Amino acid sequence: MIVKVFDYIYISNVYNANDIYELIKLNIGGVLTCFDCTCIEWCHHNDTNVTNKIFYKDIFVNTKKDLIKCDVPIITNKSVNSDIIGGTHQINNYYNEQNNNYHDNTYKEFTQTHKTNIDPSQIKSDHINEERKEHYDYIIFPSDIINNTQCNNNNLKDYIKSMLILKEDAYIDFDVIHMDQLKNKHNNNNNNNNNNNNNNNNNNNNNNCCTFKNPDISNTSQHHVEHIQIHKSNSHSNIPSDNINFCNKKYDKNLSRSVEISEKDKHPENSLLYEFVNKDKLNYKINQEEDTVSSEKNKLCDNNNNNNMVHTRHIYNVCELNKCLRENKLIPYNNIYKMKHLYLNILDTFDENILKHVNKAHLFIDSVIQKKKNILIHCMAGISRCSSIILSYVSKKNKKGIEYNFNLLKSKYPFAHPNENFYRQLLLYEKMNYTLDGCTDYHNIYKKIKMNRENLEELKILNLKNDKQPIYNFRCKHCNYVLFNDNEIIKHDFKISKIKKNYGNSCTSIFIEKKEWILTENKMKGVLNCPNVNCNIKLGKWSWTGICCSCGYLQIPAFMINSSNVDRMNISKTV
């Protein structure tokens, strides 16, 4: 389940994060994985700054051109483009020229760039930092996934299944042309067409009528004739290159429809036949123009004097994509989805310092949102780590506090539940005014935590939640081990979960916050046992998907203890 929780921000678990075509449908341009894993199926894991692997349907296939993998080059003996190191704005336009000897010898050099050797001492590798850099993954997709409203989540999987099956050793190639040459070509064509249109308009004004070669529509009304003339005077040189492939759908449809309306008054019985005739004529004309554009584009690709690229055309639906793959044609770069990805190695434990990851995570989230793309933040179960990162980011932006945003997050995604350690650190982050550098008492506490994670225990003493002093402790009835206090009991919130019918009126269970002694790693539900090794008796159960109380209230997530297994003791008497 992928859920939108805030503007531009989605949350899920690792299983849903693998639904790459659903992510494309949701316009997600970046994925933040809050644990170190290699189970993202569409992510190609390697240590190079380029890749020749691209994800298609459910496998990786090879590409005949290298694609940028990372913004910063990895330490190698090879030379890299010095222009790439400075920023990310040229990433789309850079293609590695090395390792290009393929079996078919069809690979051609795309860029001629100035190269310089990088001093390895100036670059910190992944092994030194023990952190993964953000990288890019590439996915082949038909544009219909984004543009077609009928392609929803219900039939998206069937739509993907209809894509052509390829072997893992298959090679595909994609298509690029030079932006400057294309721009000049289009400008010249636009100027010529504008002059032609002006001459035509002058002739039409002098003649006070509109004349066409086709005699069947020469006597139509002025309004309909003008509408027809607009479509007929257009050409591919006036249409942006990204829309060339849509001409057959929009261009001839409008013209045929206009002709049909015009002819209904004269020959209503022949309007359909007339439409087919004009469609054939127009399709023939468009096919000729497409052949011309394609030949010009191929010439431009052979004259590679600049690495500033623009990508043309679209494959609109899966049928066109399958045909293109069967005939070994070039895949338009517009049908290659570029996904930004970052791994954060966060452990869901009670001694993990999650605040050391927030600055890197926030920069990554901003870089995705600034491009008007959505971002998916997920962890293994989609509960603790990802929700903690989301709370830190949103609270820093809106300044409404961790508790307020946590309640808002749970109202949209009930599974969100940072562990007790993470939540205390988030409250400390709020006390530090969402900064990690400072000279306040709270900043000094965080500096101690950075030096030694054992100092996280000090956060328990600070009472960052501003809770009242607890009155009761709850102990195991069999061994008298202290389990929790009354401040850690979760009361029923009937505004969030409705009470189910046909249940009793009394509660026989107690729901508590997640405690350190509750082990939930890599599981969705389990049994709550006494943490005392000599006892280990069953106290209750837990589930990330929720448990229903005896009164009918549904608690999500739930850590439920049977009231008959614990004793309530006054704290003043136990001291």
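We count from 1, first residue shown onward.
Note that Cβ sites are derived from N, Cα and C of the backbone, with glycine treated the same way.
Substitutions noted, but not modelled.
Of all Cβ atoms in the protein chains displayed, 25 besides its own lie within 10 Å of the Cβ of Cys379 (mutagenesis position). According to DSSP, Cys379 (mutagenesis position) is assigned to a strand segment. The active site, phosphocysteine intermediate feature in Swiss-Prot is assigned to Cys379.
According to Swiss-Prot, the Zn(2+) binding site annotation covers Cys476, Cys530, on the basis of a curator's inference. Taking a C-beta cut-off of under 8 Å and a sequence gap of six or more, Cys476 (mutagenesis position) has these contacts in its own chain: Leu483, Cys530, Asn532, Cys535, Ile537, Leu539, Asn565, Val566, Asp567.
Taken from Swiss-Prot, the feature domain 'Tyrosine-protein phosphatase' applies to 283-435, supported by sequence analysis.
Among the mutagenesis results in Swiss-Prot, Cys379 to Ser has the note: Loss of catalytic activity. The residue drawn here is the original one.
Among the mutagenesis experiments that Swiss-Prot reports, Cys476 to Ser is described with the note: Severe loss of catalytic activity.
Within 10 Å of the C-beta of Cys530 (mutagenesis position) there are 21 other C-beta atoms, taking all protein chains into account. Listed in Swiss-Prot as a mutagenesis experiment, Cys530 to Ser is described as follows: Severe loss of catalytic activity.
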For Cys530 (mutagenesis position), just give me the three-state DSSP call.
coil
